[in-house]
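Structure first, then comments.
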Amino acid sequence: MIHKMYFFLILLFSLFIIVYSAPNRVTRNETSIVYTYSLDSDYYTRFVMYLNATTLRTDIAPNYFDCSQIVNSERYCVFHFADSFSRLWGAVYSRVCTRTVSDPTEDCQSTWITDNAFPEPLNVKFSGYPSTSGGDVVFTGLFLRLAGGPNTLANSFTNPSKTFLIKVHGNFSDPNFNCNNFTATFPPSSGYIKVYFDDTGKSSLQLRYASPTVSSFILDESKKLVTINGDNYFTKNSLVQVFFDGIIQNNINITVNHSQIQVNNFIRVDPGPMSVNITINAVSIDNNYTYCFPAVISSISSVSNHLGGVVTIKGSKLSSTSIIPTIKIGDKQCTFIKSTTTELECQLEPNETGGKHLPVDVNFGGCNSTSSGSDAVTFTYSIPTLSSGTLSNGIVTLIGTNLGTINDSFIQLNSNGAIDNVKNDQFNISSDETTATFKLPLLKCKSFYINFTRVDISANNKPSISAPLLIYVINKPTVSNGSINIELYYIDCPISPSSTPSITVGNSSSATQCSIPSLKNLSEYYQTTCSIPYGTGTNKQFKFKYNSEESNSEFSYEPPKVESRSFSKGLFNITINGNNFGNSTSLIKVYFNGSDISSEIQSLNDNQFTFKRLNSYENGPINITVDGNSNMEPSFYLTLPPVIYSIINKENKTIGCGGLITISGKNLLTSDDKFKVRVLANNENTTVIVPDEKTLIVRANNKDSPLFVSTLIGDDLGPNTTLTYFEPRITVIPTVKNKKDGISIRVGGVSLSGIINASLGISSENVSLSCDLQCSLSPNETFYLSNPILSSNEKDITNSTDCLSCHSMNSIVVDETSGVLYLQLGPTSYHYDVKIEEIQSSLNPSSSNGGERKSSKLSGGAIAGITIGCVAGAGALVGSVFYFKLITRVKKAFN
């Protein structure tokens, strides 16, 4: 009624307005609207959107048509909108402003938005069909509310009896609301409908209510009643049509609005599928529902699996006037022969594998059969039988019938309640299915019975078999106080505490009792422990007896094993500690570094042996064989303590300022703390300068002379000697350097030691000097001379001297060119006339210490031909001819 009023008002207003020319065409898409006019035609300038018949929309963004573009005698008016098209909406009362070619004045009252062509809905999509009980549908598209609503949609403008309003949700005045994406609620109804997006009936979408569905089909044959459950059935019986196999059904009632239909007086005799179609007000089910009327089985006969034969099935609905059934027993087809409503016959071919409790299906047109009782009716072929079972040489042989094949047969052994399965790849069955053989697995108990199954059909007999005792030795005993652990299989179960096994080794006349067998390894077998007499060697025969059964086997003693080594006082003898060496020197062979040293053995027992240490021995592996039994583990690597040959310095009995002492020997760098090499000087530790396996160079920290030098290997004394230091000698007196920051001088000599005092006497004063002693051959030696003829890992220490580096303790100014140098080394005093040379600052640091300088004269004599510096050549002292030259080659590895 409301929509008819809208239409009437528009018609009334149109009588009082001027009708302008219509556009030639309207083009619209997601981003634009274009009106095309003839060049002499009036045209639109903008939209004027209304909320209702009297109220303008004040919230709409500005819009206008740009009509400046003219192409081929046509005017193109392009719509411009300051907002998104999602906000372009208005009532059917909205107008457009127009302008004539001859008059620039806009006319905004004369033309309704729907008078001429206008942008109709575009790209309309919907989320689905509403249920007959009503529901929501989401609509999307463009220009959906340009001339209608906005909060209602109409479904008809011509049939008042079928007209209803569809509610549109959303606040169209909300600037964030998208008027092209909204939800509409449909009232309960059915069939096909039209949905109009404008209030003039120009723009519509063909829609319908959802198709009926079927969720269940319930047949009550006793009442001849069918109940169909589902959805979208609406509420009026007159609108419902139900078809079974295309035949329309009468006596239809909607028993639950929208969701349940009942069909009365339904009768069907034949089994098979039935097609169900439901139509509600011309809207049909999307896909026909299929209901199966099954054949019902109450019993089935059996046939031989070898011969096959006719199988008889009894029940109801076993015959159809239009469908020949397919019958399946297990995974085999049974060929249809004939049937009545209550009985069916089919031919089953031979099946060598047979089967028990096989499923049976009589299928009519895809409809599986059911059973009349609560338990399914199944089919069983002939059952296998076993007549006997024997054991010989570990192989079990079964005799019977219908034993099948390894693929469908299964053998299970039950031994005192423990179950063992024989895998099908571990047994064989004869082609005539009368014999089965398999290797007997290890069982803890002697007696067991056999359960033979074929396709889940157990044989009617379970033969029992007893196996002889079987033993396995699982360890090696030690030479003395040893024992062996024996695994026991096929023993009498249960175990009797009063019955214990015994063992007899070799030709012994007496037996040794073993422990009572106990279960081991998750109860898979029994185990006993037996003591073994003292002995050595391999493959020792023994006899094991338990109850009335005996079993022969053998064992080997554990091989010799080395755990450690030790040395006697003085390191003259070596003792090897371990196990299983025996006590007979005639049965033991010892190899050190591949050489047989058995003859050097001085004492032997099961846990150790001692042999003499020879100087020729070097570190290496030691291997032992006792009575033919070798230690197969990785060989024990024997490391020997150090050997000190001599103290090299003792030939000349002298050492210099550096206190260098050289020790020769072998294995000097042992890592064993018990045999660490130490060198003492006057009972004080020395500092290692050059470490090597064969040579140690150490420095004495004690400067007293004479110097008693002793060596120790661990706590054992080695060679010793007494050394004396060289007498101090001054060999080089260079020119005193007078620098801006003070004066300095470097004095060279031999064996410079003791308390050192120094000063420089000049005419005006006596300047105290502070001196540092730098001994040659120190750990941080700076006086090594490179010798190109040596290898890259060697150094040559040649013609070295000690050095005093003296300098004034304060910055002073000295204007003189000569003076007297006073030196006191311990109790000995020296004084020398020296020259003083002023040293200017230089940009080249190396220029101050390069080249040769003339030496100063010594008091009481002169030194000639000596190069100035702490590394010098030979010097001659006046008054006593003295030549000092120390040449030492030291091999030193560089990292």
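Placed from the backbone N, Cα and C atoms, the Cβ positions cover glycine too.
So, quick note: what you're seeing has the original residues, none of the substitutions.
Looking at Swiss-Prot, the entry for natural variant THR27 to Ile says: In strain: QS4, QS8, QS9, QS11, QS15, QS18, QS21, QS23, QS32, QS34, QS36, QS38 and QS113. Neighbour list (THR27 (variant position), Cβ cut-off 8 Å, at least 6 residues apart, same chain): ILE33, VAL34, THR36.
Record note (Swiss-Prot), natural variant ILE247 to Val: In strain: QS4, QS8, QS9, QS11, QS15, QS18, QS21, QS23, QS32, QS34, QS36, QS38 and QS113. The unchanged residue is displayed. Long-range Cβ proximity for ILE247 (variant position), meaning a same-chain Cβ under 8 A and a gap of 6 or more residues, is found for none.
Per Swiss-Prot, the feature domain 'IPT/TIG 1' maps to 295-381. Using DSSP to sort the residues of the domain 'IPT/TIG 1' (295-381) gives these counts of helix, strand and coil: 0 helix, 45 strand, 42 coil.
Note on PRO359 (variant position): other Cβ atoms within 10 Å of its Cβ, all shown chains, come to 14. The note that Swiss-Prot attaches to the natural variant PRO359 to Leu is: In strain: QS113.
Mapped onto three states, the DSSP output places ASN424 (variant position) in helix. All protein chains included, ASN424 (variant position) registers 16 other Cβ atoms within 10 Å of its own Cβ. Looking at Swiss-Prot, you'll find the natural variant ASN424 to Ile noted as follows: In strain: QS23.
Counted with DSSP, the domain 'IPT/TIG 2' (560-638) comes out as 3 helix, 43 strand, 33 coil. Marked as domain 'IPT/TIG 2' by Swiss-Prot: 560-638.
Around TYR591 (variant position), the C-beta neighbours below 8 angstroms that are at least 6 residues distant in the chain are ILE597, ILE622, ASN623, ILE624. Swiss-Prot gives this note for the natural variant TYR591 to Asn: In strain: QS8, QS9, QS11, QS15, QS21 and QS34.
Marked as domain 'IPT/TIG 3' by Swiss-Prot: 642-725. The average pLDDT the prediction assigns to the domain 'IPT/TIG 3' (642-725) is 84.
Here Swiss-Prot notes a natural variant, LYS892 to Gln, with the remark: In strain: QS4, QS21, QS23, QS32, QS34 and QS113.
Here the CA atom of ASN424 (variant position) lies 25 Å from the CA atom of PRO359 (variant position). DSSP assigns THR27 (variant position) to a strand segment in the three-state reduction. Using DSSP to sort the residues of the domain 'IPT/TIG 3' (642-725) gives these counts of helix, strand and coil: 7 helix, 47 strand, 30 coil.
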